[in-house]
Amino acid sequence: MSQTSTLKGQCIAEFLGTGLLIFFGVGCVAALKVAGASFGQWEISVIWGLGVAMAIYLTAGVSGAHLNPAVTIALWLFACFDKRKVIPFIVSQVAGAFCAAALVYGLYYNLFFDFEQTHHIVRGSVESVDLAGTFSTYPNPHINFVQAFAVEMVITAILMGLILALTDDGNGVPRGPLAPLLIGLLIAVIGASMGPLTGFAMNPARDFGPKVFAWLAGWGNVAFTGGRDIPYFLVPLFGPIVGAIVGAFAYRKLIGRHLPCDICVVEEKETTTPSEQKASL
């Protein structure tokens, strides 16, 4: 298979995997907000976590199941991921999230309309932000912009560090097929503990793609600003990227360097030609 066709298949996998996790997660929130479903924070967090686990099972063998631009960037910087694939992966992830949000909206369309009519909500007003939160994340009204950024950075750093730990066969017993479920459980635990603060985005694609859809679907600028002076979309867009870089750096320097093998070093040795190895002596 050519490199081009391989990249195409990987991008399709990232599109479908990211779309799948958004379909389950946003669908759960839509059921809560407009269909009268009774979910607590833990139940919502578990559904998001299981959605991620299912998406990983679907795509891991094709693309590695990044499903998150922050993860893709961190793996490029700290785990030898091919830099030429970074932009295509990110575009695929955002597109998958956008399309899944649109699909959920289409399936729940009548319920959204009836909910707005019943509660006299004008789409695009500040009062409609809570309903826009069906698709993407907005902060608790009691925390400010900087605090929200710090929350997203910290929880994504924890997520990234533990993803590397859970998928590193050199770090204890190999997890194999259990790794996706453990990652899903990790997301559920983070969501249950920190979700009430920012909605635990931890994923620029998960947040930005659906925000773009909400903007197009009538929520307008409030979808990006969240009704705040500083556009809130910047927090779940850049906070997770910074956090993932910090988490990957911390794992590599504090844990990974003390393990028996170094993945990047091994890969570099395997790709070095005999003449290059001789020249390096």
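Numbers here mean position along the shown chain, with the first residue as 1.
Positions of Cβ are set from backbone N, Cα and C atoms, glycine also.
Taken from Swiss-Prot, the feature glycerol 1 binding site applies to His66, Leu67, Asn68, Asn203, supported by experimental evidence. Around His66 (glycerol 1 binding site), the C-beta neighbours below 8 angstroms that are at least 6 residues distant in the chain are Glu14, Thr72, Leu75, Phe89, Gln93. Secondary structure at His66 (glycerol 1 binding site), taken from DSSP and collapsed to helix, strand or coil, is coil.
Reduced to three states, the DSSP call for Tyr138 (glycerol 2 binding site) is coil. Listed in sequence order, Val129, Asp130, Ala132, Gly199, Gly226, Tyr232 are the same-chain residues at least 6 apart in sequence whose CB falls under 8 Å from the CB of Tyr138 (glycerol 2 binding site). As annotated by Swiss-Prot, glycerol 2 binding site applies to Tyr138.
Sequence-distant neighbours of Arg206 (glycerol 3 binding site) (same chain, 6+ residues apart, CB-CB distance under 8 A): Thr18, Leu21, Ile22, Gly25, Asn68, Ala97, Ser136, Pro236. The DSSP secondary structure for Arg206 (glycerol 3 binding site) is helix. Summarising the annotation, Swiss-Prot assigns glycerol 3 binding site to Gly199, Phe200, Ala201, Arg206.
Listed in Swiss-Prot as a natural variant, Val126 to Ile is described as follows: In strain: HB101. The number of other Cβ atoms within 10 Å of the Cβ belonging to Val126 (variant position), over all protein chains shown, comes to 12.
Packing around Met160 (variant position) is summarised by its Cβ count: 28 other Cβ atoms lie within 10 angstroms of its Cβ, all protein chains included. According to Swiss-Prot, the natural variant Met160 to Ile carries the following note: In strain: HB101.
Among the natural variants in Swiss-Prot is Gly239 to Ser, noted as: In strain: HB101. Summarising the environment of Gly239 (variant position), the number of other Cβ atoms within 10 Å of its Cβ, over all protein chains shown, is 26. According to its DSSP assignment, Gly239 (variant position) is helical.
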Just checking, which of Asn68, Asn203 (binding-site residues) has the fewest C-beta atoms within 10 Å of its C-beta?
Asn203
Counting across all protein chains shown, how many other Cβ atoms sit within 10 Å of the Cβ of Phe200 (glycerol 3 binding site)?
28
Which residue among the binding-site residues Leu67, Ala201 has the fewest other Cβ atoms within 10 Å of its Cβ, if you could check?
Ala201
Met160 (variant position) to Val126 (variant position), Cα to Cα, whole Å, comes out at 33
Cα-nearest neighbour of Phe200 (glycerol 3 binding site) within the listed recorded positions, Leu67, Val126, Gly239:
Gly239
CB-centroid shell, 8 A cutoff, glycerol 3 site Gly199, Phe200, Ala201, Arg206, site residues removed:
Ser136, Thr137, Glu152, Gly195, Thr198, Met202, Asn203, Asp207, Pro236
